[in-house]
Amino acid sequence: MGELQTHMQLQTDTIHEGVRKENWFAKAMNIKVGIIPLPVYALLFILITVFVMHHDVKSDILTSIAVMAFFGFTFAQIGKSIPIVRSIGGPAILATFIPSAVVYYHLLPNDIVKSTTEFTENSNFLYLFIAGIVVGSILGMKRETLVKAFMKIFIPLIVGSVTAAIVGLAVGTLLGLGFQHTLLYIVIPIMAGGVGEGAIPLSIGYSDIMPISQGEAFALVLPSIMLGSLCAIILAGLLNRIGKKKPEWTGNGKVDRSEEESPALEESQSGQQMFNLSLFASGGILAVSLYLVGMLAHDFFGFPAPVAMLLLAVLIKLFRLVPASIENGAFGVSRFFSTAVTYPLLFAIGVSMTPWDKLVAAFNLSNIITILSVVVTMMAVGFFTGKWLNMYPIETAIINACHSGQGGTGDVAILSAAERLELMPFAQVSTRIGGAITVSLTLLLLHQFY
């Protein structure tokens, strides 16, 4: 009897606890800037201010998380609050390019810039994000969809790239930029796969073949990459808006029309599995391990680490090498990164990897029109080719947009603007494989005919 009374008392206490009135502080905790409760946001502001005043902003993981979360979600929230801007990927644009501008104009404390840059460069933070998103997205797909989508996606990518190159060359030449300049310093760089795997090998190759220094070539190549990426981000945001008005054109992250329900739960024995912390951790370790294998592939064979990781994840999915429970855990990791890490990462990218002066250097009318013609053509061809192949046209257009982005950093920004980070595996194919083919063919042909 005593045990029954105790049990009933506990139930009563629980009910009272559930219906208790919230005080003003608890209510304030429900107001958020991004995912940060307002009181915590205010505390972070005070802490960061104190650290800056004492020149004590460290580049360790704890301080870096606080700094990047504070600024990343601040700029994203501003982007979400501006009516027109939020419709064209405003949160991603502001979280990336405003930090770049404030660094260039020395409006951000140097201690913040230094700590963020050191953490980003030394921690491989970007590739941890890509590993979590790519592996989780692939393991969350249906096997049949995975095969169909990867087989089909090369068609709009190839057709879009060739058509965009032709249109870009025609537009640039007509605007007086010259055939050679348009091809080598505008069209090819846009599709080269970013800075590390595009601009740098291109500029080295140009300097070996033509009478130009590597530094001069790099300075000519980089602005087109930056502006091309910005155009792709804005257009991806517009496509997201169009998709909300024309739902029949989009799979909301699914690529092939044969894909039906949420892929991550296709073989789940229980909806609770995704939230099992042990499985979540297993999925995260799997993603990290696959990326490390990719790094070895790069060291021994020169194969891009993200592509090797992607191929391994595809093989694991195709041959069912891990149980469905761990697949769901990996999918949970990708959801965590897309929800909590995207905007802090974009802030870090803006501070440490996006030179504002190079972006501004491309801002003349002829360059803008030519670059825009390349990106628009690539996305438009992706849209209509995808539709013809019975794929979701908005998704195929967004994947094609990643071929005109800033490499891995551009993929994150473009897919964030489009609100489709689950397309990261296809974006990596578009960026890494498409970029490598573009650079290799360009230098091979240039060597033969220059």
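Every residue gets a Cβ built from N, Cα and C, even glycine.
As given in Swiss-Prot:
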- R143 to C: No change in citrate uptake activity (MUTAGEN)
- C231 to S: Retains 75% of specific activity for citrate transport. Retains 52% of specific activity for citrate transport; when associated with S-402 (MUTAGEN)
- C402 to S: Retains 55% of specific activity for citrate transport. Retains 52% of specific activity for citrate transport; when associated with S-231 (MUTAGEN)
- R420 to C: No change in citrate uptake activity (MUTAGEN)
- Q428 to C: No change in citrate uptake activity (MUTAGEN)
- R432 to C: Loss of citrate uptake activity (MUTAGEN)
- R432 to K: Retains 5% of citrate uptake activity. 30-fold increase in KM for citrate, but Vmax is not significantly altered (MUTAGEN)
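All features noted in Swiss-Prot, drawn onto the structure.
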| residue | record | Cβ contacts under 8 Å, 6 or more apart |
| --- | --- | --- |
| R143 | mutagenesis position | K317, L318, R320 |
| C231 | mutagenesis position | I371, L372, V375, V376, S404 |
| C402 | mutagenesis position | A232, G410, D411, I414, L415, L423, F426, A427, S430, T431 |
| R420 | mutagenesis position | N240, N252, G253, E395, I398 |
| Q428 | mutagenesis position | I130, V134, P306, V307, L310, G408, D411 |
| R432 | mutagenesis position | G193, E197, P304, P306, V307, L310 |
